[in-house]
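Record features (Swiss-Prot):
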- 348-471: nucleoside 3',5'-cyclic phosphate binding site (BINDING)
- Gly414, Ser417, Arg430, Thr431: 3',5'-cyclic GMP binding site (BINDING)
- Arg430, Thr431: 3',5'-cyclic AMP binding site (BINDING)
- Arg430 to Glu: Decreases the affnity of the channel for cGMP (MUTAGEN)
Amino acid sequence: MSQDGKVKTTESTPPAPTKARKWLPVLDPSGDYYYWWLNTMVFPIMYNLIIVVCRACFPDLQHSYLVAWFVLDYTSDLLYLLDIGVRFHTGFLEQGILVVDKGMIASRYVRTWSFLLDLASLVPTDAAYVQLGPHIPTLRLNRFLRVPRLFEAFDRTETRTAYPNAFRIAKLMLYIFVVIHWNSCLYFALSRYLGFGRDAWVYPDPAQPGFERLRRQYLYSFYFSTLILTTVGDTPLPDREEEYLFMVGDFLLAVMGFATIMGSMSSVIYNMNTADAAFYPDHALVKKYMKLQHVNKRLERRVIDWYQHLQINKKMTNEVAILQHLPERLRAEVAVSVHLSTLSRVQIFQNCEASLLEELVLKLQPQTYSPGEYVCRKGDIGREMYIIREGQLAVVADDGVTQYAVLGAGLYFGEISIINIKGNMSGNRRTANIKSLGYSDLFCLSKEDLREVLSEYPQAQAVMEEKGREILLKMNKLDVNAEAAEIALQEATESRLKGLDQQLDDLQTKFARLLAELESSALKIAYRIERLEWQTREWPMPEDMGEADDEAEPGEGTSKDGEGKAGQAGPSGIE
């Protein structure tokens with residue numbers, strides 16, 4: 001159907017279906033409602049995976065709670081049916097846009113294998129109860145076909161949870177439990193088929209005291225299966241062919257399961273180490289370097305303490321590398337939500353454009369300083385400014401002991417040194433010693449990054465320079481005369497640059513004109529040489545050459561006037 005046809009159909013729809021659509025909205029496959037529905041479907045699927053097999057292999061369990069099983073069976077069937085309805089109301093992405101047209105959703109769903117599996121899982125095989133009796137739960141094995149829905153729920157949870165590694169381990173343990181559970185059920189069913197107590201391998205005769213209880217039957221079977229699959233204990237030797245086949249199958253399953261478990265655990269551990277390496281610096285390399293270079297123990301202890309502080313307090317120093325795979329705009333939004341409030345406290349950045357602050361936020365570099373470490377010293381060249389995120393810094397004298405002031409969270413320093421303010425008496429050098437009292441977390445903004453951003457915002461640059469001038473005036477650090485001299489020098493330099501630009505433009509124009517004249521002269525000479533060659537060899541000259549030559553040199557043709565002009569110009573030239 002065309003787009004126009006869709007519009008007409010929507011407009012002609014009566015109010016009743018519109019109201020129905022409100023009650024049955026289209027779900028976003030990445031939304032919360034769809035996620036929680038997937039988690040709801042975990043329960044009926046796990047019920048069928050665990051209980052149905054157990055009921056089929058342990059007759060006492062099936063007979064003792066028949067009514068409860070019927071209630072749970074048809075409750076799970078109802079959820080299966082509702083799940084198909086949810087699938088008919090779950091949108092999908094097409095060219096990045098969520099499709100909410102229910103006709104398109106239904107058409108797409110019924111053409112997938114998922115729809116066929118969902119239908120097969122709801123085939124009413126229970127109708128055979130009428131002929132075979134209600135104690136054959138194996139008729140419900142087709143409910144296992146809904147297992148892909150379980151895997152989808154696990155994948156979504158692993159993506160959303162804050163502890164993905166713990167969830168992976170829990171999921172692996174669940175798989176191990178299901179495998180051992182199924183194996184124990186098959187072991188008990190095989191023992192019943194071969195005869196209880198016929199040899200040491202099968203389940204003991206229920207006539208013995210204690211072995212007739214259902215709980216003992218299941219726990220014994222589960223224990224026996226655990227011994228076989230984990231190969232950690234002695235088990236009775238098989239005696240019959242069926243027992244040998246069962247043991248061989250279990251041993252093969254144990255080998256494959258052991259490889260799977262080891263691979264999964266290795267993957268989890270590797271992911272944990274990779275995450276730590278991405279968030280925190282690798283201290284092992286630094287420790288090895290210090291050992292090879294014979295760094296003194298005191299300095300080595302400080303370095304180790306710094307790494308330990310980062311690890312214990314979850315401090316990150318490489319946010320750029322962590323967020324590098326995000327799209328630029330999304331990375332900017334994350335950085336803005338984390339750091340914009342801190343940057344807004346800086347006086348020279350107040351009332352600046354929001355887009356400017358967003359770009360500056362991406363340039364902030366987190367740094368952590370140890371107790372007693374100098375952030376900057378008096379006289380150092382200032383190439384960056386600092387914003388205190390957490391901790392305390394002291395303005396100290398040259399002796400490093402006398403404190404003039406203490407700077408806390410939210411304060412900043414060094415902002416004047418990264419802005420080129422004319423007349424700044426201190427230039428771009430530090431005017432104080434700043435030392436960290438404890439562990440301090442700072443944000444660093446370099447002069448190069450600020451200059452790069454301000455190149456796109458000249459108006460904001462002028463506003464910042466004006467604010468910097470006001471700050472310097474209050475501090476009596478602004479030389480007005482020097483500022484005027486620098487401004488005059490800058491204006492003179494700009495005037496000279498404009499003059500040079502104008503001269504350069506004139507030279508380029510003259511060069512282009514001369515180049516055009518040179519090309520024209522070369523073309524005329526080429527035509528003349530070719531014409532002389534034809535005349536020298538007394539060949540009949542082509543008409544097009546004569547016409548082209550006449551057009552190129554109207555004063556030097558074959559006419560008498562042309563010959564006279566040529567002779568006047570220099571008769572010996574042709575000779």
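Glycine is no exception: its Cβ is also placed from the backbone N, Cα and C atoms.
Keep in mind the model shows the original residues, not the substituted ones.
Swiss-Prot feature annotations superimposed on the structure.
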residue: Leu364; record: nucleoside 3',5'-cyclic phosphate binding site; Cβ within 10 Å: 23
residue: Asp380; record: nucleoside 3',5'-cyclic phosphate binding site; Cβ within 10 Å: 17
residue: Val396; record: nucleoside 3',5'-cyclic phosphate binding site; Cβ within 10 Å: 21
residue: Tyr412; record: nucleoside 3',5'-cyclic phosphate binding site; Cβ within 10 Å: 20
residue: Gly414; record: 3',5'-cyclic GMP binding site; Cβ within 10 Å: 23
residue: Ser417; record: 3',5'-cyclic GMP binding site; Cβ within 10 Å: 24
residue: Asn428; record: nucleoside 3',5'-cyclic phosphate binding site; Cβ within 10 Å: 17
residue: Arg430; record: mutagenesis position; Cβ within 10 Å: 18
residue: Thr431; record: 3',5'-cyclic GMP binding site; Cβ within 10 Å: 19
residue: Cys444; record: nucleoside 3',5'-cyclic phosphate binding site; Cβ within 10 Å: 17
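Take Gly414, Ser417, Arg430, Thr431, the residues named in the record as contacts for 3',5'-cyclic GMP: the widest Cα to Cα gap among them comes to 10 Å. Note on proximity: of the binding-site residues Leu364, Asp380, Cys444, Ala460, the one nearest Thr431 (3',5'-cyclic GMP binding site) is Asp380, by Cα distance. The 10 Å shell around the Cβ of Ala460 (nucleoside 3',5'-cyclic phosphate binding site) contains 19 further Cβ atoms across the protein chains shown. When secondary structure is read from DSSP and collapsed to three states, Ala460 (nucleoside 3',5'-cyclic phosphate binding site) falls in the helix class. Checking each of the binding-site residues (Leu364, Val396, Tyr412, Cys444, Ala460) against Arg430 (mutagenesis position), the C-alpha distance stays within 10 Å for none of them.
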